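Trainee: Pulled from Swiss-Prot, these are the listed features:
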ACT_SITE  Cys90  active site, nucleophile
ACT_SITE  His593  active site, proton acceptor
DOMAIN    81-785  domain 'USP'
MUTAGEN   Glu444 to Lys  Strongly reduces interaction with WDR48 and activation by WDR48
Amino acid sequence: MPGVIPSESNGLSRGSPSKKNRLSLKFFQKKETKRALDFTDSQENEEKASEYRASEIDQVVPAAQSSPINCEKRENLLPFVGLNNLGNTCYLNSILQVLYFCPGFKSGVKHLFNIISRKKEALKDEANQKDKGNCKEDSLASYELICSLQSLIISVEQLQASFLLNPEKYTDELATQPRRLLNTLRELNPMYEGYLQHDAQEVLQCILGNIQETCQLLKKEEVKNVAELPTKVEEIPHPKEEMNGINSIEMDSMRHSEDFKEKLPKGNGKRKSDTEFGNMKKKVKLSKEHQSLEENQRQTRSKRKATSDTLESPPKIIPKYISENESPRPSQKKSRVKINWLKSATKQPSILSKFCSLGKITTNQGVKGQSKENECDPEEDLGKCESDNTTNGCGLESPGNTVTPVNVNEVKPINKGEEQIGFELVEKLFQGQLVLRTRCLECESLTERREDFQDISVPVQEDELSKVEESSEISPEPKTEMKTLRWAISQFASVERIVGEDKYFCENCHHYTEAERSLLFDKMPEVITIHLKCFAASGLEFDCYGGGLSKINTPLLTPLKLSLEEWSTKPTNDSYGLFAVVMHSGITISSGHYTASVKVTDLNSLELDKGNFVVDQMCEIGKPEPLNEEEARGVVENYNDEEVSIRVGGNTQPSKVLNKKNVEAIGLLGGQKSKADYELYNKASNPDKVASTAFAENRNSETSDTTGTHESDRNKESSDQTGINISGFENKISYVVQSLKEYEGKWLLFDDSEVKVTEEKDFLNSLSPSTSPTSTPYLLFYKKL
């Protein structure tokens, strides 16, 4: 029996593997858990992982060799700012780059922005007037394009100056985002919403058209303000003159009291105040005050109260006139208006008096206390317009004052100056005038019609080419001769013969005759924009690209210098030089890519000259600018182009302004460089505290000269310290100017955020290629030399 048991145990042990096979799934799961708890396997896995990590480290080490590439990129970075593509916005970026380098455009936008900022400050002062508020909110919306352009110019110049002073901070690209301007364009024209491709010429016309409308609106408001000046009379008399005026009032009131009682019944005066307009209300009201002054000597207290109540009711009609003058000043005006009203009492007020009153405005001249003032009186103006016998302007003079009439025409030259140039920004730079002449072939009479233009659309191939293609069965693309830009302009200004059914009706001959029609240039702008008609309607094979407008890749020989004397109405010696080109690469108008090539010819237009930097540094150190809420929206009210470099190396207050602008609003820098630029201004703010405090100590010590020798020594030390800082800053400016002069006369290729330098030979080859490439010039910009 005991021998049987081992045999059974052996059998069981041998039979156990069969059970394992039957329960293999569960047993393998338990076995996997045991293996997971085994440390020997984990050690082997760690050894394998360490070997794998070592192999990875060996592979990562060669990747560190990419640093020389970054160094090369940093060395290849140019001190010119590109524009980030915000979704098929290459059409906008190319136009903005051309406008930025257009001579006179930045200064004109800056001047318009200063006018708008002053108007905004004036609107803040008049915010309590609810009637005018609704009208001027719409005008403020039209000003947004100027503000957006100015903020973009500021951001570009600020980024350019920061790169020139600290080039090691930028390794990838030098670009900013025109997001605010794009949003403004989308508000002005909903066509630009979304991310579709648009025509560069259309967006140029949209920008210039809105700028022109804004200039016209500003000009109308300026003329309106000049016309409203006569209604706002300001008087600042000397105290002695006030006493003389009061004495004259008492004498005149005693002298003319009986005349007032006879010629001015109470009922008529009250009715005039209810029915008449303008200054007649004021005259009747003042005449009542004269009566009250005379009767107060004999009236009781109750009567005085009653008359005072009647006198307090008219100010509700004209609160502004009363609030602007103090108590002695209206009294000084009472005698003057009273005598004038008596002088012209027989005349009825007419519409002519309202127009005559517009010819006078208030002037405040003289030295210190002396004042010269004009008062507008409709009756006196009417008498002046009818008889021309009055020589002292409006009204009689009081003993202490001299009245001098000032005409509106005499004030216009004062307001013209820079503002008139700013209001005509588009007209002066881009707008010219064409003359359409029609000559009758029978009587040789001429008729002319003038039209304004902002660009010239010229063909790039002959119109008969399509007919040749239809009739030709040999080649679908027949070879044509190379055309030139002068040929294209001659086609634009060609002489057209009107014959057949399109005959011209001559007013001299009184019947339809044959005629010749020509188009000539009468007035030429500073910048001529030539639009090459590279897109034409074609077959259905291009409908899939949208619009059915295919690209004409016919090359056109474009000269660097151009003269339009041949097509001008009068002889001229003006010549134009090519300074910018917008290129288009693609096959249709709704697809492809736009780039801009600009020639750097005038570095002074970049506002980076040495004098402006030093002056702005002294101003910035002495007077730091406050931080306003509007600056968070990207518009700096007191900011100008000359403060670009000082923002980088100036005091701490403007650096805060820039930090807030970079973080919150317009996103001056695109992509990763906003953080780097933010850190740049924070690091640059510490050394500026020393200069600002030193300059403050210098000014404080100068005001107190009797404070002792210690303060004088401190003054010398602080002045020496500021002198060292300024001299070091001048060295930086000279280095910046010298570095920019290297690019004088070179062509820059702006491909959105990328900026490259192209040789003149390569540029001419791309401008006038020998073959028919897909990249062809689309807009040519010539400036007057």
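For all residues, glycine too, the Cβ spot is worked out from N, Cα and C.
How buried are the listed features, and what sits near them?
Mentor: On its own chain, Cys90 (active site, nucleophile) has Gln197, His593, Tyr594, Thr595, Asp752 as residues at least 6 apart in sequence with a Cβ closer than 8 Å to its own Cβ. Secondary structure from DSSP puts Cys90 (active site, nucleophile) in a helix.
Under the three-state DSSP scheme, His593 (active site, proton acceptor) falls in the strand class.
Taken residue by residue with DSSP, Glu444 (mutagenesis position) is part of neither helix nor strand, so it is coil.
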Trainee: Which whole-number mean pLDDT does the model give the domain 'USP' (81-785)?
Mentor: 65
Trainee: Counting only other Cβ atoms and using a 10 Å cut-off, which of the recorded positions Glu444, His593 scores lowest?
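Mentor: Each of the recorded positions Glu444, His593 was scored; lowest Cβ tally within 10 Å is Glu444.
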